[in-house]
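Colleague: First the structure, then my questions, so here it is.
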Amino acid sequence: MRSVPGPSPPCTRSLAHSCRAAARGPCGSARPRARSVSARAHSSEASDMARVQQNFNSAGVGLFFSLFGGNQSLALPHLAAPDIRHVDWRALKAAGFKGLVFDKDNTLSLPFALEVEPRLQPALAGCLEAFGGRAVLYSNSAGLQQYDPEGKEAAALEAALGIPVLRHADKKPGGGCAELEAHFGCPAPQLIMVGDRYLTDIAFGNRHGMLTVHVQPLTTSGEPFGVVMARRIEEFWVARWTSFGVHPPAHSLAPHDTLAAYVKDQPIA
């Protein structure tokens, strides 16, 4: 792991502002599919297994404490946006990136829901079109060997969202990137990691040299208590480290002075 200073802070309208605002609140083919499901269906299709396992992440806890000894840059995203509608995916593809790695809950869908959040569906469709469908879901429940050994959760997500779910052995931020590189057929630094959690999604992507994109959670309603508390702690420390001048790791395909161009104040789609 490394801490690489950069000439400018991570791109966002202001990462520190984004974090503080949040704290104030409580290579496969894919096409997105819109599903008409009610809140009742959302509740009935929620995974009890996922609810239990999200309360504790030993790899995330271990990384959090290690950051106090250095390498705080691992928790800082290259791009920070309200949601995926504010990111210029076509420009990122033109910069040389070859694939997208998405977290699911609170990034593309409400927690445990089996549908893409309706307001994000056009943006996701455009995003997948820009990358030729080269996207995958990387979940800390579905597809994870420990909790989904037979791939039933993964298969349900694939059928519902129309995006491949990566089968893998370790929870983010732990584990390697061999499965991702095998899936996409390219090295990890040519991939983009997108998620709403600093110490899981962003730290995992940065550990393996990906470009990292942090989005604000779609909601905190329905999240396990442990996740809510962990999120508040993450937001506090990321805002603090950013205010101290810590930057995300440098990336050869997206130098620090180019990052601002990839995030827009108004939704692109």
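Cβ from N, Cα, C; glycine included.
This is the original sequence, none of the listed changes applied.
In Swiss-Prot, a published mutagenesis experiment is listed as ASP103 to Asn, annotated Disturbed phosphatidylglycerophosphate phosphatase activity. Impaired phosphatidylglycerophosphate phosphatase activity; when associated with N-105. ASP105 to Asn appears in Swiss-Prot as a mutagenesis experiment; the accompanying note says: Normal phosphatidylglycerophosphate phosphatase activity. Impaired phosphatidylglycerophosphate phosphatase activity; when associated with N-103.
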Colleague: Helix, strand or coil for ASP105 (mutagenesis position)? Use DSSP.
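Modeller: It is in a strand.
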Colleague: At a 10 Å cut-off from the C-beta of ASP105 (mutagenesis position), count the other C-beta atoms across all protein chains.
Modeller: 25
